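Beneath this line is the structure, given in structure tokens, with notes to follow.
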Amino acid sequence: MRVLKFGGTSVANAERFLRVADIMESNARQGQVATVLSAPAKITNHLVAMIDKTVAGQDILPNMSDAERIFADLLSGLAQALPGFEYDRLKGVVDQEFAQLKQVLHGVSLLGQCPDSVNAAIICRGEKLSIAIMEGVFRAKGYPVTVINPVEKLLAQGHYLESTVDIAESTLRIAAAAIPADHIVLMAGFTAGNDKGELVVLGRNGSDYSAAVLAACLRADCCEIWTDVDGVYTCDPRTVPDARLLKSMSYQEAMELSYFGAKVLHPRTITPIAQFQIPCLIKNTSNPQAPGTLIGKDSTDADMPVKGITNLNNMAMINVSGPGMKGMVGMAARVFAVMSRAGISVVLITQSSSEYSISFCVPQGELQRARRALEEEFYLELKDGVLDPLDVMERLAIISVVGDGMRTLRGISARFFSALARANINIVAIAQGSSERSISVVVSNDSATTGVRVSHQMLFNTDQVIEVFVIGVGGVGGALIEQIYRQQPWLKQKHIDLRVCGIANSRVMLTNVHGIALDSWRDALAGAQEPFNLGRLIRLVKEYHLLNPVIVDCTSSQAVADQYVDFLADGFHVVTPNKKANTSSMNYYQQLRAAAAGSHRKFLYDTNVGAGLPVIENLQNLLNAGDELVRFSGILSGSLSFIFGKLDEGLSLSAATLQARANGYTEPDPRDDLSGMDVARKLLILAREAGYKLELSDIEVEPVLPPSFDASGDVDTFLARLPELDKEFARNVANAAEQGKVLRYVGLIDEGRCKVRIEAVDGNDPLYKVKNGENALAFYSRYYQPLPLVLRGYGAGNDVTAAGVFADLLRTLSWKLGV
């Protein structure tokens, strides 16, 4: 015997009704089947609305008409599709039910209220009609059918609207019916009868509970819950799109997940099947070939110690505390007895080890009743100061991680808390059951979605996300986007979902949180209408709960650099080749580091010095290992490396400068390079990394051009005048050559002083052979002397700089992946 249950969406129309019948028929070929049906989708909601509107004296006609139309369409669709379907008889059954419903509602209107017994009789009519219609379908197919009347066969105790079935007595009643083995068995869900023979209903998710009870009474081989999803997922797929379908889970895991908010099954449904060790299979009516999720005594997913993450929103926390709590026997019992008498469900409890306080969560809607009840119960204690005034926190959510394997595997809690910390989510309270099967945290309501997503990513090792917003799409920015596009196959292989969610130039921006199509981004940006707005990017992160957003600033803008602290505080990592932020005031420099540390975000700028060379990272690694910078010398400008290299080869200063400009090494105005300020900025960054608290004005800069030279006018005028310096530079080059040296434009750090100047270096110096646009950096430290640590390579160019930015992007994942 198998018990099947189909929910409201599964019987919403004629097509789905017949699909359910086909599933039942297929199962019946393998053995006897008993089926529990819900009301067609929306019917119960209409019935509840009719009760509420009738009591309030409002018009119920729209709800009544919609409900009648749903059944009319259902019957006509079945009549057209199924030969032999008794349309006229069943239409009469439906019409009679609605006629009775109208009479009952008229009585409610006269009374001005709806007694619970009447309410129960009204809201279960949809299930009753579903069974009548399904019986008609199988009689048309030629099957013998037995309909179990749940009011007669299921004995329930409790309230009219929330009863619990006595399985032992109900088993005897159903057995007495002696159902033939070849019959299709049908029973309306949600409904039972009390010891007076009155109709009662089984509360929320009552049809699932009905199916579990029937399976227990029949000692079924399996209870199948057919719904509109493929099974139980590790998380709500609407919150986490890459949630994984579970093959199996234990009764205890299912109970914990459902208690803490999973929507597939209600905790009451699990109790009967767990008591009688009946496997429960969750299946999709629209996708019957999917394997579904099997709930049983043990889980077969041994490789998944955590089975799911859930959240309960709209909670409030009440803290009862005070000096009188410590050592006072029975205080906790009084607190929860008050909640019980008030009919308020306590969802989560924590108590301090000092016994000074006890905290618990209740639904937000129950908060005021809970507070009043506690204040009445503890009036004297509050008045005398034995208890402190009740402390209440509102708009909270509970995030729970559930899995049998948590008992034996170390580190689950650490990873859970680490994920929340990385997302800047503050934990209000923590609770763990003695079974170690679940751990729950209380957070703010606004943080719940982000908390669930980041926890799922950490615990289930799904694709790691980087959501990139590129500002500035000139040389480096454009090259970066092209590299990201080309590297997508490699990224997918590494399970990295790197999506470009925003592209902006100085005028407009293009955004798509699901990822911009990178094969046509230039055309899309050209047609973009949305003005560039940094505030809009911040709002996107909060609105869509992005997990790992990264601002990539590929501009040279001071205005954008001034926003980095705000970006970090709002949850972005910041990756940039823009040197403006790191060479602003020392105060802003320190604010950036504090903002990054305080928000658990990364500020990465390895391309500030040396473009794609790993300069900053290597220097930081040295210093973190306890090394100390003693001295530094380096060629930090690709353009000046090229120019001074050409001087060695006999070119004049003016010719070398023109050639460097033609090859794209210099800025459009070469005076920007020849001033030495770009080198000074890079040197300041290195000095600050080494721990020196310096400003840009502290750098001693000797420009390439002597002070006596008139460098005024436009670019063409300047370049026309530049040959005036050729003889002087040729003489300096010759003098250096006589000593076996060459001229290099060098940045120096020595004893806390920073200098930028032309230096003559000999063949033993690591800078001697550096030319053609290369950078070279020589770090003399306590560990590296007398021979320095030398980094050498091309330190300019869009592609190498973009590659360095790409590497920094991947470092935003370093807390989760070894990349």
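Each residue's number is its place along the chain shown, starting with 1.
Placement of Cβ uses the backbone N, Cα and C atoms for every residue, glycine included.
Note that the structure is a prediction, hence the values are computed from the model and not measured.
Annotation source Swiss-Prot lists domain 'ACT 1' at 320-394.
Around Gly330 (variant position), a 10 Å sphere centred on its CB holds 8 further CB atoms from the protein chains shown. Under its natural variant annotations, Swiss-Prot gives Gly330 to Asp the following note: In strain: Sr41 / 8000, Sr41 / HNr21; loss of feedback inhibition.
For the natural variant Ser352 to Phe, the note given in Swiss-Prot is In strain: Sr41 / TLr156; loss of feedback inhibition. Following the DSSP three-state reduction, the secondary structure of Ser352 (variant position) is coil. For Ser352 (variant position), the number of other Cβ atoms no farther than 10 Å from its own Cβ, over all displayed protein chains, is 13.
In the three-state DSSP reading, Gly797 (NAD(+) binding site) counts as coil. Residues or ranges marked as NAD(+) binding site in Swiss-Prot: Val473, Gly475, Val476, Ala504, Thr555, Gly797.
Per Swiss-Prot, the feature NADP(+) binding site maps to Val476, Arg507, Thr555, Lys579, Gly664, Glu667, Gly797. Sequence-distant contacts of Thr555 (NAD(+) binding site), defined by Cβ-Cβ distance under 8 angstroms and a gap of at least six in the same chain, are Ile471, Gly472, Gly474, Gly477, Ser506, Asn578.
Annotation note: Ala479 (variant position) sits in a helical segment as assigned by DSSP. Around the Cβ of Ala479 (variant position), a 10 Å sphere holds 21 further Cβ atoms from the protein chains shown. Quoted from Swiss-Prot, the note attached to the natural variant Ala479 to Thr states: In strain: Sr41 / HNr59; Thr-resistant HDI.
Long-range Cβ proximity for Val609 (Na(+) binding site), meaning a same-chain Cβ under 8 A and a gap of 6 or more residues, is found for Val615, Ile616, Leu636, Lys682, Ile685, Leu686, Leu777, Gly795. Taken from Swiss-Prot, the feature Na(+) binding site covers Asp606, Val609, Ala611, Leu613, and the record attributes it to similarity to another entry.
Cα distances from Leu613 (Na(+) binding site) to the binding-site residues Val473, Gly664, Gly797 are smallest for Gly797. Counting neighbouring Cβ atoms within 10 Å of each of the binding-site residues (Asp606, Glu667), the lowest count belongs to Glu667. Ala611 (Na(+) binding site) sits 10 Å from Val476 (NAD(+) binding site), taking the CA atoms of both as reference points. In the three-state DSSP assignment, the secondary structure recorded for Glu667 (NADP(+) binding site) is coil. Closest by Cα distance to Arg507 (NADP(+) binding site), from the recorded positions Ser352, Val476, Asp606, Gly797, is Val476. DSSP assigns Ala504 (NAD(+) binding site) to a strand.
Annotated Na(+) site Asp606, Val609, Ala611, Leu613; additional same-chain residues within 8 Å of its Cβ mean position, judged by their own Cβ, are Thr607, Asn608, Gly610, Gly612, Pro614, Val615, Ile616, Asn775, Gly795, Thr801, Gly804. For Ala479 (variant position), the binding-site residues whose C-alpha atoms fall inside a 10 Å radius of its own C-alpha are Val473, out of Val473, Asp606, Gly664. Of all residue pairs in the NAD(+)-binding list (Val473, Gly475, Val476, Ala504, Thr555, Gly797), the one with the greatest Cα separation is 21 Å apart. The distance from the Cα of Gly475 (NAD(+) binding site) to the Cα of Gly330 (variant position) comes to 72 Å.
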